[in-house]
Amino acid sequence: MNSKKRGDETLKVLHICRQFSPSVGGLEDSLLNLARSQRQRLGIDAEVLTLDTVFGRPGKLPHRDVVDGIPVTRLAWRGSTKYPLAPQVLRHIGGFDLLHVHAIDFFFDFLAWTWPLHRKTMIASTHGGFFHTGALRRIKEIWFRTITPISVRAYKKIVACSYSDADLFRHVAAGRLITIENGINQTRFRDAASRTPNRTILAFGRFAVHKRLKLLFQLVALLRAYNSGWNIIVAGQDSNLTADDLRAQARACGIEDSLRIVSGPSDAELRGLMGEASFFGCLSAHEGFGLAAVEAMSAGLVPILSNITPFARLMQQGAAGVMVNPDNLAPGAREAEDMAAALPETADALRARNMDVASRYDWHSVAHEYARLYQQVLGRALPEANMAAAGAE
């Protein structure tokens, strides 16, 4: 690869992250959509460098791969999944104009501390930082106040993927911080929700502790006290919880017979599950952006959400749904039942309203914003034809 590029030549960008497809999650999906838009619509030669396993699954993935047209290189690693070590990353960055690091982990710190050796132009996207769970929280807080601010200095810009991330990083990344909210694939699940109003809740994503699915099961138990027609479908893949763990939680809440778990659904299968539901549920303790909620709204589902910052922002933008206080589920359950009872008259209006809010989160626009940021930090323009195509989106 040529390490030196003229302004009229293809820009080479290496996206670096610890997990990518076939792993499933908000970060993985966001990066897939961004890199795909960059390659297909902006003429940016975007590649991905990641680790060679899906956390929680046995086996190794191929060292070289192509995912949806995106070249992928995977590295062996050691240590903990919370901070996986892969120092050989330095062997793979030489031919790129810009390194785009995703999330705050080993790659973020190591590439910063070795910057005097490689001297690459770098930006980083936050994706929620590393506060997705309470695990090791005290250590994380100390790290975030001491190590992270030093690492930040090696990056031209730190991109908050949500306004809650911007609040989190505003002190450690002062002067470098900008906000570019994530987008969604607007065609993936658009208008997929059931046309027949019902009391089925769909939850989808990783089976992870911070998603607080047990809390959602407790809410369903309260809802079933109002109307026995309430049930829940949980679709996703094992993470730090398994499908058996979820069944045990549902059993403890008395709703085992009202739960259906679908492991590892394809997009087509997930779209089909949306066609069985009227509601989407997520009572997560933390979300960097809330990708699944926005995707659910694009399908026309009515969201039932915890009162964390990214979800509150969706409601402020006009989403039609229910915000639940995790410390007091009863009022949220009452509101959800009232909304379900009114669906025969209100479903079409709620569907249109939620789809409209979701339509504002478009990956083509997000990719264009990142392209402008790349121009800024590199001090050079992308080819005019590419930027004109981006502006036409």
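Glycine is treated like the rest: Cβ placed from N, Cα and C.
No noted substitution is present; original residues retained.
Looking at Swiss-Prot, the entry for mutagenesis of Asp109 to Ala says: Decreases strongly catalytic activity. Among the mutagenesis entries in Swiss-Prot is His127 to Ala, noted as: Decreases strongly catalytic activity. In Swiss-Prot, the entry for mutagenesis Ser162 to Ala states: Decreases strongly catalytic activity. The structure shown retains the original residue. Quoted from Swiss-Prot for the published mutagenesis Lys211 to Ala: Abolishes catalytic activity. Listed in Swiss-Prot is the mutagenesis experiment Leu270 to Ala, annotated as follows: Decreases catalytic activity. One mutagenesis experiment catalogued in Swiss-Prot, Glu287 to Ala, is accompanied by this note: Abolishes catalytic activity.
When the mutagenesis positions Asp109, Glu287 are compared by the number of other CB atoms within 10 angstroms of each CB, Asp109 has the fewest. Put simply, Glu287 is the one of the mutagenesis positions Asp109, His127, Ser162, Glu287 whose Cα lies nearest to the Cα of Leu270 (mutagenesis position). Counting only the Cα atoms, the space from His127 (mutagenesis position) to Lys211 (mutagenesis position) is about 16 angstrom. When the alpha carbons of Glu287 (mutagenesis position) and Lys211 (mutagenesis position) are compared, the span between them is 9 angstrom. Secondary structure at Ser162 (mutagenesis position), as computed by DSSP, is coil.
Spacing of Ser162 (mutagenesis position) relative to Asp109 (mutagenesis position) is 21 Å (Cα to Cα, whole number). Of all Cβ atoms in the shown protein chains, 28 besides its own fall within 10 Å of the Cβ of Lys211 (mutagenesis position).
Cα-Cα distance from Lys211 (mutagenesis position) to Asp109 (mutagenesis position): 27 Å (rounded to the nearest whole number).
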